[in-house]
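Read through the structure below, which is laid out as structure tokens, and then see the notes.
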Amino acid sequence: MSAKAEKKPASKAPAEKKPAAKKTSTSTDGKKRSKARKETYSSYIYKVLKQTHPDTGISQKSMSILNSFVNDIFERIATEASKLAAYNKKSTISAREIQTAVRLILPGELAKHAVSEGTRAVTKYSSSTQA
């Protein structure tokens, strides 16, 4: 036999299995465990999409990308606001720290619009809780 006939095609090693999230299964006492909930911004992203483009849909992949984007921006703003509070020797993150963090993280015109929308949202929330 030749050397080529003896060789087997290279096979891929099986991927390691990762522990899965809680699945619905019966435990020792017969009760079903519910699946672990994963919090996303999907419903909010969808509502905004329908406000701006009522006849447009969105794929799961696109929704996943937007969800990752929102989580990333949220984390950046929270981290920056935390640093600002620490610099000023405060243990509480206020609207002022969030606003400053947004100005530092987002570029130019985008920061201005974000600050104005944020201020408007806080004002609307404050007036609704007082009434």
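Positions of Cβ are set from backbone N, Cα and C atoms, glycine also.
If you look for the noted substitutions, you won't find them, since the model keeps the original residues.
Note that this is a predicted model, so its numbers are computed, not measured.
Experimental mutagenesis at this site is recorded by Swiss-Prot as S11 to E, annotated: Induces apoptotic-like features including chromatin condensation.
Quoting Swiss-Prot on the mutagenesis of S11 to A: Desensitizes cells to H(2)O(2) treatment.
When other Cβ atoms within 10 Å of the Cβ of V48 (mutagenesis position) are tallied across all protein chains shown, the result is 12. Annotation of the published mutagenesis V48 to F in Swiss-Prot: Confers UV-radiation sensitivity; when associated with F-87 and S-88; the original residue is retained in the structure shown.
Under mutagenesis, Swiss-Prot gives Y87 to F with this note: Confers UV-radiation sensitivity; when associated with F-48 and S-88. Following the DSSP three-state reduction, the secondary structure of Y87 (mutagenesis position) is helix. Spatially close to Y87 (mutagenesis position) yet at least six residues away along the chain is no residue at all, judged by Cβ distances under 8 angstroms.
Listed in Swiss-Prot is the mutagenesis experiment K124 to R, annotated as follows: Impairs ubiquitin conjugation, DNA double-strand brakes formation during meiosis and histone H3-K79 methylation. With a cut-off of 8 Å between CB atoms and residues at least 6 apart in sequence, the same chain places nothing near K124 (mutagenesis position).
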